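Here Swiss-Prot flags C1730 as active site. Per Swiss-Prot, the feature domain 'Peptidase C50' maps to 1647-1741. For the published mutagenesis D1767 to A, Swiss-Prot gives the following note: Affects the formation of the pointed nucleus; when associated with V-1779. Swiss-Prot gives this note for the published mutagenesis E1779 to V: Affects the formation of the pointed nucleus; when associated with A-1767. A1816 to T appears in Swiss-Prot as a mutagenesis experiment; the accompanying note says: In cut1-T693; reduced function; when transferred at 33 degrees Celsius.
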Amino acid sequence: MSTRSIVTSKVSWTPEKFISALSYPEHCSITLVKRLKASVKLKDLKQNISRDAPSWTFEHLFVAFKCAVSNLAKQWAELSTTDKEKTRRMFCTPSRLNTAHRPEVFYLLECCTYILEQMQVVTKNTSHLYDCIRSGVSICNRLLDMEIFEPAISLLMKTHKNLIILLTYRDHDAIPTATLLNPTLDVSEIQLESCLFVPMVPASYFLNIGTIVVTFQLNVLRCLSLSQINGLSLNTINNLQSEDGPFQWIERSFPSQVQLANSRREILARLLTRFSMIQNNALQSFKLLILSIALWLNILSSQRADDKEFDVNQLETRILQLFSKVVQLCKSEDIEGSILNKDMTQLHHLLENLSKESRLHILLQLSQLYYKYNDFQLSAAYVIRGYSLSFEDISFKLKFLLFSFRLSIHDNSICFPFNLIQELSSLQQLFVENALPYSEALHLLDSIERSFRLFNDSTVFDDTVFALNISEILSWILSSVVRDILVEDELLNLQLKIRKFLMFTFHIIRSFSELTKFQSSLEGCLNLAAYYEDAEFPQKLSNHLYNLCVKSSNVNYARECISLSIKIAVSHKLTNDETYLLKILKNFQLRYHDSLQLQEKCDVLHTTFNQLDLYVGTTSVGKSSVLDNILKRIFNSLTSINDSNIEKLLESISYSLLKLFFKCANEGSRYNASAALSFKLSLMLHEKEEVLLLKTNVSCVLANHGYNDIKFEEMVLCVIKGDQNLLEHNSNNNAKLALNESLLCSWENLLCYRRAEDDSRILTIIESWTIFISRFSSVISRCSFTDFEINSILNFFFCFLHTVEPSGKLTFELAFLEIFYELFNCLLHLQFSKYLVIIGTLLSDKYMTLGFSGKAHLFYTKCYSYLRQCKSSPFINFWNVSYGKYLILTGNTDKGILQLKKYSLSSEEDFNSNGLSRTVSLNLLLYERIQLSDALFQLGYTTVSLGFIMQNLKVIKGLFSKSSKEHFNGGKYITWRLFAVSAHSNVCAARIYEHMGQAREAEFFYRQACSISEKMPFSCFSATFQLRLCSLLTRAGKLEKGEKILFDLTEAMKSTDTYHKLLWNYGAAEVCATKSELDGAICHYSECVKLLEIIKSEYYLFFNRNREKSLTKGIKRLSLSSQPTFVTESNTTEFDDWSILQNTAANLLRLISMFELKRGNLEIAKALMTDSTKCSIASFFNIVSANILKSKLIVCEADSTLFGDPVLRTLPDSVISLPGISHKFQKNQSKTKALGENTGFRKGSKRLDYLRERLKINLQNVRLSCEIIFSNAYERSSVCVCREVNELISYSTIMQSALTTIGETTDVDSSSASFFLEIPKALGFHRRREAQKFRNQHKELHFSSLEQILNSRLSIPDVRTFQDNFIDSLPSIWNVVSITINNSGEDLFISKIRKGHSPLIFRLPLQRHNSRDADEEILVFTKAQTELFRIISKSNQMAQNGKHYTRREDKETWWKERRHLDQCLQQLLENIEISWLGGFKGIFNPHKIDTSLFAKFSSQFQNIIAKNFNMDKKTPVPTLSPEILELFITLGKPGYEGYEQLLEDLIYFILDIFQFRGLHFAYDEIDTDQLSMDLQDALNAYFNNYVSEENRSHTVLVLDKSVHQFPWESLPCLNRQSVSRVPSLSILRDILSQSFVVNGEYVEVRKEAGSYILNPSLDLKHTQEMFEHKLVEGGWKGLIASQPSNRDFIKMLSGNDFFLYFGHGGGEQYTTSYDLATLKRCAVTILMGCSSGALYECGSFEPWGTPLDYLSAGCPTLVANLWDVTDKDIDRFSLKMLESWGLFENKAPFVNSTSICTAVSESRSCCHLRYLNGAAPVIYGIPAYIIP
């Protein structure tokens, strides 16, 4: 419908009808709006189309407007909260809103605005204009109430314009029409802000316009606040109180209307407060808050004057809150003092309207504020005002007094009208009567803390006596707080603050030289400390008095100090530590001397005895040198006192102290105690038997402590002999005495065995205990034993074990453990069941170690029956962890895990609390952790397992280091008993690191174990650990060192027991295996199997000892028999299970089978594998080992099948790729084959097809078998085993792919093959990094139980997500090339990995050229490796010696040899490229493929194949994978030297693909020359049309552990390319996933954020001369000719974007790998030292070196050298590299800058020795760019 028709159709509507419609919500619609506009427009335009047209007047419009506004308010009130929010959003985007969905509110507002516009049009006079203004303000009010500010902005600006017009023409009747026209306004918040100010008018006009103006100004502020601008400008804020601003308009508009004025003031105040919260400028916020406070104060004063109901408290609270915000905002750097004074002054007169309490609050805040501004005089003025006002308020009075103290410290010239000490003293009494509230106490403590801090640093105020008096008074005041009403958190908070207050007081006290004069002043502080249970202050004060005593030369003052010190210690119960003994000793020294009278001496001794009684009564007395000193002096002094006085003195002491004296008296030579004194002490003890037992037990303790000290042992033996003589006459019928007799006899024999290693001594010990049990087993349970006596027995028990265990006498250990098990079984009281659990568990574990699982289970079961009686958790835990480990080792893994979940971590205190000595407790705890670590290790939790062992080693290290500083009596007796457990802990740590592939760490811990074991006098103990070290060194590539250890032990092992012969043979077998002496390895492993049988027979005799009449005879027979009796089937019916021993034999048989397989004895290997399976435990490790062996047997069988066919036998020497044939082509042929159609391919012989199928099935079985165990192997197996599994998977996958015929479906794909090739490369690295993080994060393990450990699992990579997570996360322009050599060193595996593509994998046999040309020299891997090592070794040697040559002739010779080595290295790299890579070197070429040209080349390639293979039209030409065809492109344009040979390599590769996949043809019929020419023509066509583009590609080399030492970056095919390297794809992904990596591709380095270290060793003068000026000029933080500390080094790495190091090595001498592992961020690092980038090979283990440490620390880019370099050449390289990178010169903008990888590549050529020095620098990680 046209506009005209709309208009004509609506003329019948009258203004009254419109007004009616606008009054009702249901009439509001788009139609009404259109009608309204049409109707009003008719009137305005005066188009009288119809006589009935409506007649609109200004009054009609005004009424319609009011109706619409009223309706608008109603409509809005009825909307829900959700609809209101939706409507607000509609107003933000009205143009994009469908009109059909607009609410009525929207149309009403449109009507209002339109009517308002028309009112403006028809306005003729000021009255009309006034109504327009009122209407504009009204609609703005509604909009702002609705929080819709967008349309309100323009309305307010129009209203402001109208206001200006109205005020201008206020005295005129008419207004010029041109003035009222509405020009286009610049609608913005900034323009709106200027509308706040309206010109002031005369007072006579306020009646009509004032209210409107004020409302308008408030609406402007509301709109500005809703629009969320940054705040008001400073100019606007300063003018708010101007004549045109809202302040003055409010004051003049409502001179007598208080309520109206206050309501506007309140709104304005709230708006200003809101603006203060969104301001970005502190000054502006400050001014706004001041204005807001002024408004509130005006409201307060006017309301009080009006005297109406008003909530004064609420208003004052608001004012105080705002004032607090003002104080918080005020900072001298933001708000100047002059501005502060000026703005604060305007509030002074208003503050008088506040209540007294509020004024006190503000005065206190003002004093603090001006104090903050260092205006101490003005601050003091406010303090004085506040003090005067707070006369009756003691709380505020105290605050002002304390603040005056703080001001006095700053400025002692300030005079206060009061005496601070007197005023505080008067307050003290008031607070005693009226308790100090908690909140006031906190404020008081905070205030005094700040004051005391100032006092400590003040140079103006130094009156310490004054400060101490204040502390005393405040202490009494603080003591008035009622503690009982405080909650726990409040009390703790108060105690903490009081502790700080007391420490400040103590700091003051320390300044006094004569402290005893101020005892009264100290009482308040000591009382406060006692009231709040703080022991630190009295302890420090007591110790300080002791120190004053020691330092004082005045004897009397010293006595006063020590007396007060002891008094404080006693009154505060500080009598249980060593310092208390020192005070007793000092007091005794000062007061006792020979010149004293007898009574005076007795008094001093009596006082000392009383003081010692307090010590003995509050602590468990241990060894103490101070106590020894006191006792010596006491015993010396007793010699001058007669017997009667001695008896009186001894009668007054406690029984505990008496026993202590008696023990010391028995050590007469040590304490100078006479025999007479010992006799007196013994008489004072109760009865003879107790004296004897006590003395005997003391002798046992001395024997235990004196072990390993020859002189002391002699003394102990004499004491023991004397006790034995006494015992022999009393022990015939007394079980308790007989037990002590056996104990002393055993000690004597054990000490003698220690000296001579005489086995008869051990037999005597066992026999004596056997006799004792047989005689007293029935009566001993009725005897009562003290903890001291039981500990004496246990000390001997553990001492015996710790002595015999290192000797290797396993049968002695077993016999002794069983005897003591029977002994404690006889002593079975409830309190002794825990010892049975310990002994039984140790016995079970010993049987388990030997392999006799049945015997172990028997004693575990017996122990379990006692667990119900034993309620002590550490002993239950001890059994739980040992039994859990047993279950795991015997194949019951699930049960073992359930058992371990019952375990909770024990501590030394747990064992100590059960009455065990510290030595025994430590041993049990450390032993328990070894068991737990071993169990977790068996389950695959290597990181946590290592954590527990490192805890052990940390404890042991602390004890060893402590004991080395102590005398004999302090610690040595502990450390020798920890030798065995320490050695075993080190072995456990070594085994875990060995499992993780970290040979260097493993070697360290093995050597630690050897070092510890050598301190023991038993050769077998040391030999055990040396053989383990031998095994490690052999497998780590250090064969010579391993052989030497083995040779040194050869003679010793001939005369040892069977068990150690077994260990020696095992080590010998590993040495032979490493040397590839298969016969020798098999011989020694077979000998191990025989020795296991002998062990089984020997221990069978021991197990049946109960049939012997004497246990000793059975043991003698066992230890002395020369020809063992072998166990047969007939005599084992009653014998025990030995599955663990048999499992060991099974492992040996598997090893023998492996070597028989290498010898080619397939059938023998199969038979041995079958035998091993029969006796193997079904544990995880056995399953993995069995699967690996089974897979290798299948592979060997497959290899023999290959050699049976003339076609397939060439497969091992042929290049194999995955993929080969296009997947699409394979799929199409598979469909054709399924439909039964003729594929056109000729079948080969049936035999060949049969062999191919058989091979594929075998290879598939290998792959599937290994894939099944992969996940568990990755999580739990060693790194070596995991690599072995993955190599089998990769080999079988690629070989199976090569044999897949065309059209055959297969589940083999390159992504899964690449996954198994790449994943194990990072396993060792990640395990080591996790272990380091675990050790750094868990210095102490805090697991409450093993539940959370055992429920957690290692994150295992998933082959299904490999493509997404690893490959497709790479940058699209990257070319990742992975290089791996197999274990035999015969095949090179190269993978090309790109985003969006499946990996391309090649197996390149290094001898493939020899199969085509027998005369061609083969470059095998070992030969190339040896040549590289020779060149580098010679270069390293020459680099070190070159600086010593001074003669010209020597230098020339040196340079000649260096150049020759450079040429040798160049030739080696060229040979590697030609011989190893050949035609496949294009895999490194980052050539960007032109898709259209490539499609054309692919088509030509198909035609060439069809032509040269003479295929008929029915036979489809096999389509190769695009990745294969790209190899021809990446070889480059034909024509360069050697191209034909490279192309020939690819041609033969293609022929092999077709042949092995079932396309049969005769090699002789194919003209390879013609094929080569055709391909060159096609390639020339490609390159002639190819347009090169800028290539920003980057190549990342993923180098396996055996190939990393080669400088691949310097191969000719990689020359001048951007190349970096990483050890694994996983490490690359970790780097790319870091947050600072840009676009997942590179890192950016800020040029100014760097650090450096230059010449820290002071011997690189040339380097310093070259770089010093440039580094200093760069302005970076660094060190020149100065050695950094570890902290400096770490800070430079973590606190900057890049780090330069010009020194020796890689900085290893300044930091450690563990420190690097703690870094959360590591800079881009450039290490230009020799061999800083070298990774050192470790045989079958993982390499180690500086680069791995930096990569582990998160370093994204590391530049380092692979070998030693000469400084001048590498300095030249470094300078060129850093200039090219852009660090030393201004470069172009970032888009044209050079990455560090390109800079390194381009800088190699500047070296004189291009390869020897230029090839050494490499980059680990990803590219890095300098940000300009």
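Every residue, even glycine, has its Cβ placed from backbone N, Cα and C.
Substitutions noted, but not modelled.
Minimal Cβ crowding within 10 Å, among the recorded positions C1730, A1816, is found at C1730. Summarising model confidence by region, the domain 'Peptidase C50' (1647-1741) averages a pLDDT of 91.
The shortest Cα-Cα distance from D1767 (mutagenesis position) to any of the recorded positions (C1730, E1779, A1816) is found for C1730. For the mutagenesis positions D1767, E1779, the largest tally of other C-beta atoms within 10 A is found at D1767.
In the three-state DSSP scheme, D1767 (mutagenesis position) falls into the helix class. In the three-state DSSP scheme, A1816 (mutagenesis position) falls into the coil class.
When the alpha carbons of the residue listed as 'active site' and A1816 (mutagenesis position) are compared, the span between them is 9 angstrom. Note: the CA-CA distance between A1816 (mutagenesis position) and E1779 (mutagenesis position) rounds to 19 Å. DSSP assigns E1779 (mutagenesis position) to a helix in the three-state reduction. Here the domain 'Peptidase C50' (1647-1741) has, by DSSP, the following mix of helix, strand and coil residues: 28 helix, 22 strand, 45 coil.
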